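Asks: Here's a structure for you.
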Amino acid sequence: MNLSLSDLHRQVSRLVQQESGDCTGKLRGNVAANKETTFQGLTIASGARESEKVFAQTVLSHVANVVLTQEDTAKLLQSTVKHNLNNYDLRSVGNGNSVLVSLRSDQMTLQDAKVLLEAALRQESGARGHVSSHSHSALHAPGTPVREGLRSHLDPRTPPLPPRERPHTSGHHGAGEARATAPSTVSPYGPEARAELSSRLTTLRNTLAPATNDPRYLQACGGEKLNRFRDIQCCRQTAVRADLNANYIQVGNTRTIACQYPLQSQLESHFRMLAENRTPVLAVLASSSEIANQRFGMPDYFRQSGTYGSITVESKMTQQVGLGDGIMADMYTLTIREAGQKTISVPVVHVGNWPDQTAVSSEVTKALASLVDQTAETKRNMYESKGSSAVGDDSKLRPVIHCRAGVGRTAQLIGAMCMNDSRNSQLSVEDMVSQMRVQRNGIMVQKDEQLDVLIKLAEGQGRPLLNS
């Protein structure tokens, strides 16, 4: 039985009210909730049910060419944050609106389906009287061109999008133009593309802005201070420890831990995190002048030996490396000892003259990313040669990176490391920054200058700025 748009919406809305909207939908005649699990972004190959795929396909068949408002996309982004998975590729059509280009899995939550179906109903209602009777299969909002049918990997018969390694150069600002017009010659790295990227990332940042006692973010407990800055918080789902502002970050295939500069009260936990992670490199991007400023409360923990609770730390400087433009990296080795635990040695890369809320050049960023990657690889090889159980554990052997807040310089470096990894060749700048923001907080890549460096690195690789 093929459900009409109104029937599908009615059944989905009832289930959202009766069940959890986080359940995925399934369809065999009528819509039902898969109560056994919440959304995991599965495909048929990775464990999604055929009935889940049919549900997703059916919803998709009703939302082709549907224009999503900023409010619609904000609701989808809330789902992305909640599940730590982005299920949707959206394309801007101007004026803050978007269309759904593709679905990244064979599943869809009931709540997301409700958002999409309500957008379709709204557009259908608004289109009455504006389209002829023979065009009901391609309804579109007034003043908006009829766009190509929704491409979904669920339907192999539909034409594919252009390859990700060749950035899409048209269609982002085509509202009001006929489909037969010549292809746009707008540069994929020009002002229009940059403005669109900035707009999308700003929308995401606003969606992720923390409210008071926001359940999406880790909250301090036991009277201890958790965050250096009230607005720079730690995503609860990816938190490394309950007492640290530190997150597991995975951008494509690049896995790291991003954190704030530890508070004095957090040092024992911070060292324990470094040891348990078998940290292959600690990259400290906070400047020496910041550390020396007593008002900032930034303990000089990695350049000095000391005792922190039950943990004893020995620090030894090993070398200094020039990165270009006068930017220097001081190298240290931290030896962490705790009774009853293995002694752990952690290489440290400290960039002591990168000022807060600024960007170093793309050349310096590349050199720093390469130094951090090489240092980490050497240490990983050591653990592998010793048969360490940390090898193969995705939660361990991650570079730990922080500046002061852990969002600006930290994110610039993580983005560059991601682009250094050939396995991430299909990721756009939008992908990378969005994944960092969803997994830590909305301020990752804090300053425009830092985003500009990532854009320049992407342009040098022919990497797209925007999702297709």
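For all residues, glycine too, the Cβ spot is worked out from N, Cα and C.
Residues as originally present; substitutions not included.
Below, the features straight out of Swiss-Prot:
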| type | residues | note |
| --- | --- | --- |
| ACT_SITE | Cys403 | active site, phosphocysteine intermediate |
| DOMAIN | 152-461 | domain 'Tyrosine-protein phosphatase' |
| MUTAGEN | Cys403 to Ala | Abolishes PTPase activity and significantly reduces the virulence |
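How about a rundown of where these features are and what they're close to?
Replies: According to DSSP, Cys403 (mutagenesis position) sits in a coil region rather than a helix or strand.
For Cys403 (mutagenesis position), other Cβ atoms within 10 Å of its Cβ number 27.
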Asks: State the mean pLDDT for the domain 'Tyrosine-protein phosphatase' (152-461).
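Replies: 90, rounded to a whole number.
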